[in-house]
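Pulled these from Swiss-Prot:
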BINDING   Ser16, Phe17, Trp92, Thr95, Gly200, Asp202, Leu212, Trp213, Arg232  NAD(+) binding site
MUTAGEN   His24 to Ala  Reduces activity by 95%
MUTAGEN   His24 to Asp  Abolished nicotinamide-nucleotide adenylyltransferase activity; abolished ability to promote mono-ADP-ribosylation of ribosomes
BINDING   His24, Thr271, Lys272, Ser273, Arg274  ATP binding site
MUTAGEN   Trp92 to Gly  Abolished nicotinamide-nucleotide adenylyltransferase activity; abolished ability to promote mono-ADP-ribosylation of ribosomes
Amino acid sequence: MTETTKTHVILLACGSFNPITKGHIQMFERARDYLHKTGRFIVIGGIVSPVHDSYGKQGLVSSRHRLIMCQLAVQNSDWIRVDPWECYQDTWQTTCSVLEHHRDLMKRVTGCILSNVNTPSMTPVIGQPQNETPQPIYQNSNVATKPTAAKILGKVGESLSRICCVRPPVERFTFVDENANLGTVMRYEEIELRILLLCGSDLLESFCIPGLWNEADMEVIVGDFGIVVVPRDAADTDRIMNHSSILRKYKNNIMVVKDDINHPMSVVSSTKSRLALQHGDGHVVDYLSQPVIDYILKSQLYINASG
């Protein structure tokens, strides 16, 4: 497949990130490597979206702290960014709402094709530049002027870098304004972009708990967007999917990262990290990056069981 015929992917991870761990970052890396090896996808960005403060989970520290820790954790990445939208809303947002927000945002700022996982490329949803009258899809048959793959990828990369890769100094605590004027964007037929939910097998298993998830939301998340699962603790994802009629229905939309490498970070969790911090366990350096540890100690977070 050529670069332009491959599906371009943005991986979106929702969660508490209380705190964000090395395991979370490795989850992104493993998912990207796996998707690239399939030969069908190009991962062009990763988004960390911390949950709103009103989520109500015991021990959840304020979103301001969690956003800063996430920013510190990804500061050396050239493709993963932290998005504050979910935290800045008036109340808690469903995972489905967060996915839809980012899909709509990508339509506005990239102008490229955004497809649902089940939508064939001949019937795409076309992104429109904000505050601009819709124009016909590019149909110029003049080879000399028609966008090349390099031009297409360059334009998409330019737009995404403005919203996905802006890394302001943490102390200023200013994030990119999603409504900022990004200028006129070109529109293309050649690029197909999807936003996939990135999660661990624990979230996948939560889909099987009766009443925990809204079934209509599950249909959209799995049926329209699709999921990339990075298993934890050697979880049996096939068994998990067989316990949910919706997961069985859309099993082809669920990509499970499978590799032969033993990943020690797959057993790292935020809970384990908090316990290590509370008990002064030196193994915390195996769970969290040093900038995150330094911030936690400076802010005196997680020093007791209540967070």
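For all residues, glycine too, the Cβ spot is worked out from N, Cα and C.
Original residues throughout; no substitutions modelled.
I'm curious about the neighbourhood of these features; can you describe it?
The Cβ of Trp92 (mutagenesis position) has 13 other Cβ atoms within 10 Å, all protein chains considered.
All chains included, 24 other C-beta atoms sit within 10 angstroms of the C-beta of His24 (mutagenesis position).
Secondary structure from DSSP puts Trp92 (mutagenesis position) in coil.
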Relative to the Cα of Arg232 (NAD(+) binding site), which of the recorded positions His24, Trp92, Thr271, Ser273 has the closest Cα?
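The answer is His24.
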Enumerate same-chain residues with a sequence separation of six or more from Gly200 (NAD(+) binding site) and a Cβ-Cβ distance below 8 A; give 'none' if the list is empty.
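Within the chain, Gly200 (NAD(+) binding site) has Cβ neighbours under 8 Å at Met27, Val229, Val230, Pro231, Arg232.
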Cβ within 8 Å of the ATP site centroid (His24, Thr271, Lys272, Ser273, Arg274 excluded): which residues?
Asn18, Pro19, Thr21, Val268, Ser269, Ser270, Leu275, Ala276, Tyr287
Could you find out if DSSP has Arg232 (NAD(+) binding site) as helix, strand or coil?
coil
Determine, from DSSP, whether Gly200 (NAD(+) binding site) sits in helix, strand or coil.
strand
Looking at ATP and its recorded binding residues His24, Thr271, Lys272, Ser273, Arg274, figure out the farthest C-alpha pair and report it in angstrom, whole number.
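Largest Cα to Cα distance for the ATP-binding set is 15 Å.
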What whole-number distance in angstrom separates the two most remote CA atoms of the NAD(+)-binding residues Ser16, Phe17, Trp92, Thr95, Gly200, Asp202, Leu212, Trp213, Arg232?
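Roughly 26 Å, rounded to the nearest whole number.
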